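Visitor: Take a look at the following structure, please.
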Amino acid sequence: MTNIRKTHPLLKIVNHSLIDLPAPSNISAWWNFGSLLGLCLMIQILTGLFLAMHYTSDTATAFSSVTHICRDVNYGWLIRYLHANGASMFFICLYMHVGRGIYYGSYTYLETWNIGIILLFAVMATAFMGYVLPWGQMSFWGATVITNLLSAIPYIGTTLVEWIWGGFSVDKATLTRFFAFHFILPFIIAALVMIHLLFLHETGSNNPSGIPSNSDKIPFHPYYTIKDALGFLMLILLLMLLVLFSPDLLGDPDNYTPANPLNTPPHIKPEWYFLFAYAILRSIPNKLGGVLALVMSILILAIIPFLHMSKQRSMMFRPISQVLFWILVADLLTLTWIGGQPVEHPFITIGQVASILYFSIILILMPLASLVENKILKW
């Protein structure tokens, strides 16, 4: 008799995705981040659900309800900080996952890559709206500044912003709708993850060499289930270190002050994982130009597959592209640092140079390096 996991209509989907899935024999730890992102999403949905049981999305009580969660709810402080720092872990894994895709040429799986970009936007939107919910100073002013960017859209901008706000400023209506969207989006993300995996399993995983591995596959279980389990353990360890020893390390102290529309904080800045995009936005003196650069800083990922000029898929055997890739990583770290600095000399100039370098590497230098490497192959 055939095993039930191979015959049962539901179980066989799980079987083909997580157990009997043929996987390349040489995928490295960089391939762990997909499953780690799944773990992060589950942690966020679970902790978020328990937070939503005690949270109230009203401007008068939102801040107090978060205080109540931390002080009065059993292990409420733990749930709250797991959720807040879980978001940071989520973005660390996301950026590693995208970086892996760029380095090893995984973007040639177009459908998988494009769904991934949609997922990235959805997670960023969810994180932004979640940051507004505690209704602290940075929540309020962050929401005001970022939603205001849409007013740069010609003709319909101002109307659009007021429509999103549900009034003439960020107020009760805004908070309530942000809570509703923040609750529903993770489930939409979970559905998109299924589609992401569906497209991935049409082709099978890429591998570090970038060479088809059809002749050398191994079953996902037990080899990669145990490898993923190790990744889970390391992620949870890191998250717990953060939550239990310095839960406010990545947060902003301004968010412990209740929102006050009459008092603007000296430095309005988003959470650390948006700082690179914020730096690109600020480095352009024109409002619409800045907004376009902000959107393009992420949307540029959609152009990457069409800029692939190399005869090889992966960067494993392409030293010039490797150097450019790591300069790009350093550039993103520089932008992240600049995004958290005040708008004054020399930070303005550093930000502008780093922004130009970011777009130049992706749009010009990497394709050129690929063409040079193609020539070197013939020597």
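Along the chain as shown, residues are numbered 1 onward.
Glycine is no exception: its Cβ is also placed from the backbone N, Cα and C atoms.
Just so you know, the substitutions we noted aren't modelled in this structure.
Feature list, courtesy of Swiss-Prot:
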type	residues	note
BINDING	HIS83, HIS182	heme b b562 binding site
BINDING	HIS97, HIS196	heme b b566 binding site
BINDING	HIS201	ubiquinone binding site
VARIANT	ALA23 to Thr	In strain: Isolate AF 21115
VARIANT	ASN214 to Asp	In strain: Isolate AF 21116
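Please situate the listed features within the shown structure.
Guide: A 10 Å cutoff on Cβ-Cβ distances gives HIS83 (heme b b562 binding site) a total of 21 other Cβ atoms nearby, all chains included.
Under the DSSP three-state reduction, HIS196 (heme b b566 binding site) is assigned to helix. The number of other Cβ atoms within 10 Å of the Cβ belonging to HIS196 (heme b b566 binding site), over all protein chains shown, comes to 21.
Around HIS201 (ubiquinone binding site), the C-beta neighbours below 8 angstroms that are at least 6 residues distant in the chain are HIS16, SER17, LEU21.
Every protein chain shown contributes to the tally, and the Cβ of ALA23 (variant position) ends up with 19 other Cβ atoms within 10 Å.
Under 8 Å, Cβ to Cβ, and six or more positions away along its own chain, ASN214 (variant position) finds GLY204.
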Visitor: I'd like to confirm something. Which of the recorded positions, ALA23, HIS97, HIS196, has a Cα closest to the Cα of HIS83 (heme b b562 binding site)?
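Guide: Going through ALA23, HIS97, HIS196 one by one, the Cα closest to that of HIS83 (heme b b562 binding site) is HIS97.
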Visitor: Under a three-state reduction of DSSP output, how is HIS182 (heme b b562 binding site) classified: helix, strand, or coil?
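Guide: Reduced to three states, the DSSP call for HIS182 (heme b b562 binding site) is helix.
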